[in-house]
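Among the features that Swiss-Prot reports, L-tryptophan binding site is placed at K90, with the record citing experimental evidence. One entry in Swiss-Prot concerns the mutagenesis experiment G91 to A, D or S. Its note says: Abolishes translation elongation arrest of SecM. Under its mutagenesis annotations, Swiss-Prot gives A93 to S, T or V the following note: Abolishes translation elongation arrest of SecM. Natural variation at this site is recorded by Swiss-Prot as R8 to C, annotated: In strain: SK1048; decreases translational rate, tRNA binding and subunit association at 44 degrees Celsius; does not alter 23S rRNA or uL4 interactions; not erythromycin resistant.
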Amino acid sequence: METIAKHRHARSSAQKVRLVADLIRGKKVSQALDILTYTNKKAAVLVKKVLESAIANAEHNDGADIDDLKVTKIFVDEGPSMKRIMPRAKGRADRILKRTSHITVVVSDR
């Protein structure tokens, strides 16, 4: 049974989160959690929370056995960007894009 968990508007760019997502795609859930625990990136914390949520959803909603679960799909889409202004010299200003992302994790017992 496939179970989904999402984190929308995560405050990290999709490019940075995809680096972490690629590490756990296709792995068993226990192995994926170990990898994320020892990955020294902010995105790893975000992905780990979503993965733990997907595991809890599978256990609670579908009655799945945690030992059989695998990360079948994980993908990261771009979310909306917040536009900010940084003042520069001689009256100019630069636009700063504070990027967000949508993290989706799908776990399955097959």
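The backbone N, Cα and C atoms fix where each Cβ goes, glycine too.
Every position carries its original residue.
Keep in mind it's a predicted model, so treat the numbers as computed, not measured.
Cα spacing between K90 (L-tryptophan binding site) and R8 (variant position): 38 Å, rounded to the nearest whole number.
Taking the Cα atom of each, G91 (mutagenesis position) and R8 (variant position) are about 36 angstrom apart. Cα of R8 (variant position) to Cα of A93 (mutagenesis position): a distance of 30 Å.
Listed in sequence order, the residues of the same chain lying 6 or more apart from A93 (mutagenesis position) and placing their CB within less than 8 Å of its CB are I85, M86, P87.
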